[in-house]
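Asker: Under its natural variant annotations, Swiss-Prot gives Y66 to T the following note: In strain: cv. Glen. Among the sequence features in Swiss-Prot, the natural variant H92 to D is noted as follows: In strain: cv. Glen. According to Swiss-Prot, the feature ATP binding site maps to G155, G156, K157, G158, Q159, G160, K161, S162. Annotation of the natural variant S316 to C in Swiss-Prot: In strain: cv. Glen; the original residue is retained in the structure shown.
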Amino acid sequence: MAAAFSSTVGAPASTPTNFLGKKLKKQVTSAVNYHGKSSKANRFTVMAAENIDEKRNTDKWKGLAYDISDDQQDITRGKGIVDSLFQAPTGHGTHEAVLSSYEYVSQGLRKYDFDNTMGGFYIAPAFMDKLVVHLSKNFMTLPNIKIPLILGIWGGKGQGKSFQCELVFAKMGINPIMMSAGELESGNAGEPAKLIRQRYREAADMIKKGKMCCLFINDLDAGAGRMGGTTQYTVNNQMVNATLMNIADAPTNVQLPGMYNKRENPRVPIVVTGNDFSTLYAPLIRDGRMEKFYWAPTRDDRIGVCKGIFQTDNVSDESVVKIVDTFPGQSIDFFGALRARVYDDEVRKWVGSTGIENIGKRLVNSRDGPVTFEQPKMTVEKLLEYGHMLVQEQDNVKRVQLADTYMSQAALGDANQDAMKTGSFYGKGAQQGTLPVPEGCTDQNAKNYDPTARSDDGSCLYTF
């Protein structure tokens with residue numbers, strides 16, 4: 001506390017402000033006489049200057065009288081404090097508050113590698129290039145250029161189209177608004193078209209908040225295409241095609257049914273996947289509206305993806321290459337199913353130790369928590385064995401077309417015809433029981449075929 005005193009007679013008190021300092025606040029207080037009467041002009045005057053400390057202005061109760069909150073930051077502060085019932089999941093939907101020019105500290109300091117991997121998973125360079133260029137181009141203002149709003153990625157089944165898209169989205173920091181083919185049909189006419197507009201405007205709302213976003217529709221041809229003459233073409237199919245065409249033509253003027261607002265919305269790129277875009281309405285897939293990309297992974301792409309699938313299983317790169325080359329005609333999801341099949345032995349052991357009658361109590365609402373396994377050892381021999389088993393199941397589906405047989409004739413008494421032809425009807429299952437079963441060679445193509453045998457004992461001899 002610094003103070004300055006001066007006494008004057010017949011003139012008002014004055015003290016140079018330079019003497020008091022720049023941070024000093026001048027306070028003039030008139031002296032009051034001892035009798036409680038006001039002072040006159042010639043009375044003694046006291047002038048005091050108080051040093052203002054900036055720290056004293058931080059009042060923790062200031063928010064009671066003045067609004068000092070920041071809703072954007074409060075959402076982050078409330079995580080873990082506010083009941084989760086009232087908290088949206090982080091990074092999903094329009095509930096994630098985003099600052100206008102940068103993201104929160106937890107996301108704003110994130111650095112991306114400009115390589116074609118994400119989280120240890122491989123992204124095909126051609127796929128990444130097409131998707132990144134399309135998304136970036138739709139957020140740019142290019143002079144006198146009409147940019148297609150929709151990117152259609154199509155190709156064979158199980159080739160990782162959706163998964164590769166998700167990896168690119170994660171690498172770019174995009175949380176897409178998702179839709180599937182099942183949402184493109186409804187019992188109420190016009191509902192799917194309205195839903196597309198709602199999802200599009202939701203993505204536009206996220207872009208307006210400063211968060212890059214897009215609309216991602218899975219398997220568009222399954223919901224809006226015509227799969228042969230037996231597929232009924234409904235009003236909703238027509239409206240879905242017409243809505244996507246309208247959005248592609250006017251991406252900044254997307255209105256909801258029953259209302260019209262001239263205020264423009266941000267442009268939202270649309271990414272769709274499918275297996276055959278020739279089933280779609282031709283004007284929708286024309287070049288000005290949809291940019292098409294046929295995805296057929298090369299051998300290097302398949303090897304790169306499979307290395308990501310087996311990265312936690314200590315499978316060497318040479319083994320992955322051997323597995324991929326052994327099954328050249330299989331889709332990429334075949335190798336994911338192959339890895340999952342290896343865990344069958346562990347599950348079988350767990351069932352034997354737990355007991356079939358106790359499985360429900362152990363797996364559903366158990367106090368012991370989820371079941372955990374030791375990671376099984378994966379060898380090339382075991383993976384190839386399970387791979388051939390999967391291929392055999394595929395061949396069975398293609399060979400045994402029972403629907404054609406049942407539709408063409410009354411196939412009664414022929415339920416096991418295919419199994420008898422292939423020699424797998426008797427098999428080795430009968431040996432697991434306690435009843436005496438005659439064993440022998442049950443393969444009709446073997447030299448020592450025994451027609452009386454009802455269980456194969458592995459003694460078949462062949463002439464090559």
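Yeah, the Cβs are placed from backbone N, Cα and C, and that goes for glycine too.
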Asker: In which DSSP state, out of helix, strand and coil, do we find S162 (ATP binding site)?
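Answerer: SS state of S162 (ATP binding site) = helix.
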Asker: Could you say whether, by DSSP, G155 (ATP binding site) belongs to a helix, a strand or a coil region?
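Answerer: Its secondary structure by DSSP: strand.
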Asker: Find, for the listed recorded positions Q159, S162, S316, the residue with the lowest Cβ contact count at a 10 Å cut-off, counting only other Cβ atoms.
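Answerer: Sparsest of the recorded positions Q159, S162, S316 by Cβ contacts within 10 Å: S316.
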Asker: Which of these binding-site residues has the least crowded Cβ, counting other Cβ atoms within 10 Å: G155, G158, G160?
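Answerer: With the binding-site residues G155, G158, G160, fewest surrounding Cβ atoms within 10 Å: G158.
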Asker: Drop a 10 Å sphere on every Cβ of the binding-site residues K157, K161 and tell me which sphere holds the fewest other Cβ atoms.
Answerer: K157
Asker: I'd like the number of other C-beta atoms within 10 A of the C-beta of G156 (ATP binding site), please.
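Answerer: Other Cβ atoms within 10 Å of G156 (ATP binding site): 14.
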Asker: Which residues, in sequence order, are found in the same chain with Cβ within 8 Å of the centroid defined by the Cβ atoms of G155, G156, K157, G158, Q159, G160, K161, S162 at the ATP site, excluding those residues themselves?
Answerer: T273, N275, W295, S331, I332, D333
Asker: Measuring Cα to Cα, how far is G156 (ATP binding site) from S316 (variant position) in Å?
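Answerer: With distance taken Cα to Cα, S316 (variant position) is 28 Å from G156 (ATP binding site).
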